[in-house]
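Here the structure is laid out as structure tokens; the discussion comes afterwards.
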Amino acid sequence: MVKFSKELEAQLIPEWKEAFVNYCLLKKQIKKIKTSRKPKPASHYPIGHHSDFGRSLFDPVRKLARTFSDKLFSNSEKPEILQVRRRRGSSETGDDVDEIYQTELVQLFSEEDEVKVFFARLDEELNKVNQFHKPKETEFLERGEILKKQLETLAELKQILSDRKKRNLSGSNSHRSFSSSVRNSDFSAGSPGELSEIQSETSRTDEIIEALERNGVSFINSATRSKTKGGKPKMSLRVDIPDAVAGAEGGIARSIATAMSVLWEELVNNPRSDFTNWKNIQSAEKKIRSAFVELYRGLGLLKTYSSLNMIAFTKIMKKFDKVAGQNASSTYLKVVKRSQFISSDKVVRLMDEVESIFTKHFANNDRKKAMKFLKPHQTKDSHMVTFFVGLFTGCFISLFVIYIILAHLSGIFTSSDQVSYLETVYPVFSVFALLSLHMFMYGCNLYMWKNTRINYTFIFEFAPNTALRYRDAFLMGTTFMTSVVAAMVIHLILRASGFSASQVDTIPGILLLIFICVLICPFNTFYRPTRFCFIRILRKIVCSPFYKVLMVDFFMGDQLTSQIPLLRHLETTGCYFLAQSFKTHEYNTCKNGRYYREFAYLISFLPYFWRAMQCVRRWWDESNPDHLINMGKYVSAMVAAGVRITYARENNDLWLTMVLVSSVVATIYQLYWDFVKDWGLLNPKSKNPWLRDNLVLRNKNFYYLSIALNLVLRVAWIETIMRFRVSPVQSHLLDFFLASLEVIRRGHWNFYRVENEHLNNVGQFRAVKTVPLPFLDRDSDG
């Protein structure tokens, strides 16, 4: 049977862990009570009380007598063992705050210090739970009211657009707004009268906007004026994210409802913008739907919070009764049940209301469909996945041993064949090997995050029912590696069987083509949600300045900075097959080309450039100067990478000095950011020396070892300036080994980066995502 302390640890919300009942602390206090209580002489107890300590032959008789006396006398005549008083607390400003509970002991326990300490801590835990629950409940209730207003606004907008569409289909000629005439008129030859009319109509539009804002309705980027390519002025009024052209005819409306209706009517009065408006409405609807899902999730977490804490109080009081030999739980639990976090039913009622609203507006009155959105069920771990992981791991090891034997027997690495083999096979197979290693490290990250209760799905904003799990990551990695080694074995067998080199050397290209087809396959096979999510993130990284940067975006950007050798191998592979060098076996066609050599700089710069642009975008959105400082880290890395490439081609003392200077500066920059910013370590004032106050791993030595390991792997670039004289095969293997070390370092870095982000969420009790709403209410926005 699982102990409740472990069950509580497994079920509690990680981000709210500090707000839960400290069950372990109370349990330790009960153990202290048990050890401190010793048998006392009978004279120390009140008349009529029998000691519970010691055994005798008369115990059954005494028990029967106590039972008979309990039935004989009414319970009202029994004195209370304890009394829990409730009072109003006060803040520093003197205002009343939450209710405070305080237990007063009477009779037996008034003389026992350990019992006093226990109930004092129990009161603290009860007050802590109430003080956390009430603000959270208020926050969710206010969020629910805002979402209902947003939904009403959305419904009215949809109705106006629908009515407008019906009028257009029926052939009725609706009156065009002033903004439509502005777009259709030629202002290059406009008269002063036309300009004055424009100004008067514009002022009327501004008056309507001001009137609406005075009554609490705000428009995002209201009354923004711009010019089209033809020089025609245009007014953009945004209620949502749409750039809809606005105008108004007549004076200010008599009421806010009328003004809103007039303004919305004008927003959709242009037939040309019907498609755009519907698209914007759909975008707003998607945001509101996501907000309702997050609200329901938050309410569910708060409900779980209440129930788990109630169970914890019940369990701990039963333990106390067992140790003390008294029935103190009934009195205290009555108070707990009357406290705010249990007695309030607002959360449950709001959950029911959200279910009905979501079913009606977003699921076509299909409750089953609605609950799939509100309560997505995560698929259970399949033993079949574990079986295939083991199967492919065994296949990979067997095929790799076969490959080594065949390579030795065929003499593929002799001086006559090694250049041909390395130029055709090494780049493509290295791509898959590095990718598989990265996937394996990511699987290790997922395993560690799960075991340490780090909520990575919330941090990365993954859907819980489609998020990749560690077994799936291991399956993908072992599948890739088995396929790669199988292709290498087939390549050697066909090469030794007398097939033409041009035919055999197409095998790596075929393998790469299969991988690309699997990646973009539209069918729901082989983890389609994960594949498409990966493609979307890559698109956002490539266009990083133009997209809002989320945690998962810059996390993936950091992964790319560790895969520059993989990108260089892709460059070589692309040139090799596009130039059809596999037919002529002229391997130096690419390497000696000027464009190929210059493209190497671009490939090495791109991951750092994308990451720097993400920092710029985050600085633009958040106005945090730390993002600009972080951008400097990637700029220094770009400089160091470019200097190293040049030094590999221009081997002289000048470039050696530049490599040393640029690499040392970049490494110090990166190490500081790794330890202080990304990991949150090296805090001299921390209670854990040179670490941080909160640690997920219990053994502090892991953090010190990780700091040392990251330091060693960060300076692996020193190999590039040592000028080892090795053969081409050894040189390629050394490059692959260093690239693998960087992938391992990145996987090691990933755990502590996400751990630090998780602890930031814990410190702010952030367990629910805040979805930005489409319609801005000035009063609610503050």
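Note that Cβ sites are derived from N, Cα and C of the backbone, with glycine treated the same way.
Feature annotations, reproduced from Swiss-Prot:
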- 2-334: domain 'SPX' (DOMAIN)
- GLU15 to Lys: In pho1-5; disruption of Pi accumulation (MUTAGEN)
- TYR23 to Phe: In PBC; decreased Pi content and reduced growth; when associated with A-27 and A-319 (MUTAGEN)
- LYS27 to Ala: In PBC; decreased Pi content and reduced growth; when associated with F-23 and A-319 (MUTAGEN)
- LYS136 to Ala: No effect on Pi content and growth (MUTAGEN)
- ALA312 to Thr: In pho1-6; disruptionDisruption of Pi accumulation (MUTAGEN)
- LYS315 to Ala: In KSC; decreased Pi content and reduced growth; when associated with A-318 and A-322 (MUTAGEN)
- LYS318 to Ala: In KSC; decreased Pi content and reduced growth; when associated with A-315 and A-322 (MUTAGEN)
- LYS319 to Ala: In PBC; decreased Pi content and reduced growth; when associated with F-23 and A-27 (MUTAGEN)
- LYS322 to Ala: In KSC; decreased Pi content and reduced growth; when associated with A-315 and A-318 (MUTAGEN)
- 591-782: domain 'EXS' (DOMAIN)
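Here GLU15 (mutagenesis position) is positioned 28 angstrom away from LYS319 (mutagenesis position), judged by their C-alpha atoms. Long-range Cβ contacts of LYS27 (mutagenesis position) within its own chain (separation 6+, distance under 8 Å): SER5, ILE316, LYS319.
Ranking the mutagenesis positions GLU15, TYR23, LYS322 by the distance of their Cα atoms from the Cα of ALA312 (mutagenesis position) places TYR23 first.
For LYS315 (mutagenesis position), the same-chain residues 6+ apart in sequence whose C-beta sits under 8 angstroms from its C-beta are PHE4, TYR23. Same-chain residues at least 6 positions away in sequence with a Cβ under 8 Å from that of GLU15 (mutagenesis position) are, in sequence order, ASN455, PHE458, HIS758, ASN761, VAL762, PHE765, ARG766, ALA767.
In this structure, the CA atom of LYS136 (mutagenesis position) is 29 Å away from the CA atom of LYS318 (mutagenesis position). In sequence order, SER329 are the residues of the chain that are 6 or more apart from LYS318 (mutagenesis position) and have a CB within less than 8 Å of its CB. Each of the mutagenesis positions TYR23, LYS136, ALA312, LYS319, LYS322 was scored by other CB atoms within 10 A of its CB, and the lowest score goes to LYS322.
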